[in-house]
Amino acid sequence: METKQTKKEAVANLIKRIEHGEVSDEEIRGMMKIQVQKRLKWGYKPTHEQQLAQLVTFAQSLKGMEMAEEVDTLDAELYEIPLPFLHIMCGKTLKFSPGYFKDESTTLDESEVYMMDLYCERAQIKDGQSILDLGCGHGSLTLHVAQKYRGCKVTGITNSVSQKEFIMDQCKKLDLSNVEIILEDVTKFETEITYDRIFAVALIEHMKNYELFLKKVSTWIAQYGLLFVEHHCHKVFAYQYEPLDEDDWYTEYIFPSGTLVMSSSSILLYFQEDVSVVNHWTLSGKHPSLGFKQWLKRLDDNIDEVKEIFESFYGSKEKAMKFITYWRVFCIAHSQMYSTNNGEEWMLSQVLFKKK
């Protein structure tokens, strides 16, 4: 018991040091490399038989869970980040998921547009369709589709009041009359309306039971309609965001709630009770890795302005520094993780479904 307590205390002390900005970027990268190797050692099995059994067991375990856990304090803070901060860290469209980097010279703004164009191409968007964007955030994809396909009616769903207000304000500025934003939790949303195309980008990560989620969404897919899903993944194995061991500072610091899932690239193929896979792609982890690097650079280049924004928003210098450090470590750790083995471990999966 004494050893266990000592390890827990060591992690708690490390997190305090991180929060106080006492751990250098290089130390964070080094610690993340160790964490990544531990996760790979945990995830990879000696035989393919064991590897497949692990994934199938994990997929089956999800089927016994609720669709999603209640949004907790951390998630609420992530949804209600001060908008001026997002304008600094993210690109012009405020896309809060990875962009597509054609090469290292691609700018963050370009990467956001390239990725959303890829979504539209792979989801087979055509003018005149009805589009549903689940968990639309600040409307990057909703507004992109609405501008590019003026004949489309685009509906976005968000559970954030500030996000809805921002999107509707952008619609006025862009003279868009083909956008509707519904303020609702996706897991509680009900409608008899069906849509030609449905997007679920960076949403699956917040779900537990993919079967229940896809069953619900399938009722909103029109005849001959399609559902496009993008999610973060490891190429082979899946896991809950729970501490790997007692030395796991990363999960304790970045995802203390334990409500997220890191799925595998193929896991959604095991959930075809109500939808059928039409196509499936993966994108290298280089894309999110480069995106996190760009976020970090923009944050650091504007650090004084960020301090002012956070002090005003959170009410104290101490809390401002805590959140600045959190976002810096978030970017450093994930840039490191997604770059592992040249982007061939953690990556992005995109799946196109049709209704059964």
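Heads up, the Cβ atoms here are built off N, Cα and C, so glycines get one too.
Per Swiss-Prot, the features are as follows:
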{"type": "ACT_SITE", "residues": "Cys331", "note": "active site"}
{"type": "BINDING", "residues": "Phe96, Ser97, Gly135, Asn159, Gln163, Asp185, Val186, Val201", "note": "S-adenosyl-L-homocysteine binding site"}
{"type": "BINDING", "residues": "Phe96, Ser97, Gly135, Asn159, Gln163, Asp185, Val186, Val201", "note": "S-adenosyl-L-methionine binding site"}
{"type": "BINDING", "residues": "Glu205", "note": "(S)-tetrahydropapaverine binding site"}
{"type": "MUTAGEN", "residues": "Tyr79 to Ala", "note": "Loss of catalytic activity with (S)-reticuline and racemic pavine, but increased catalytic activity with racemic tetrahydropapaverine"}
{"type": "MUTAGEN", "residues": "Glu80 to Ala", "note": "Increased catalytic activity with (S)-reticuline, racemic pavine and racemic tetrahydropapaverine"}
{"type": "MUTAGEN", "residues": "Glu205 to Ala", "note": "Strongly decreased catalytic activity. Over 90% decreased catalytic activity; when associated with A-206"}
{"type": "MUTAGEN", "residues": "His206 to Ala", "note": "Strongly decreased catalytic activity. Over 90% decreased catalytic activity; when associated with A-205"}
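Features as recorded by Swiss-Prot, highlighted on the structure.
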residue : record                                 : CB count, 10 Å
Phe96   : S-adenosyl-L-homocysteine binding site : 19
Ser97   : S-adenosyl-L-homocysteine binding site : 21
Gly135  : S-adenosyl-L-homocysteine binding site : 24
Asn159  : S-adenosyl-L-homocysteine binding site : 19
Gln163  : S-adenosyl-L-homocysteine binding site : 22
Val186  : S-adenosyl-L-homocysteine binding site : 21
Val201  : S-adenosyl-L-homocysteine binding site : 25
Glu205  : mutagenesis position                   : 16
His206  : mutagenesis position                   : 19
Cys331  : active site                            : 23
Val201 (S-adenosyl-L-homocysteine binding site) in three-state DSSP notation: strand
Spatial separation of Glu205 (mutagenesis position) from Asn159 (S-adenosyl-L-homocysteine binding site) - C-alpha basis, Å: 16
Rounded distance in angstrom between the Cα atoms of Glu205 (mutagenesis position) and Gly135 (S-adenosyl-L-homocysteine binding site): 11
Cα-Cα distance, maximum over Phe96, Ser97, Gly135, Asn159, Gln163, Asp185, Val186, Val201, record's S-adenosyl-L-methionine binders, Å: 19
Local Cβ density at Asp185 (S-adenosyl-L-homocysteine binding site) - other Cβ atoms counted within 10 Å: 13
Cα-Cα distance linking His206 (mutagenesis position) and Asp185 (S-adenosyl-L-homocysteine binding site), given in Å to the nearest integer: 12
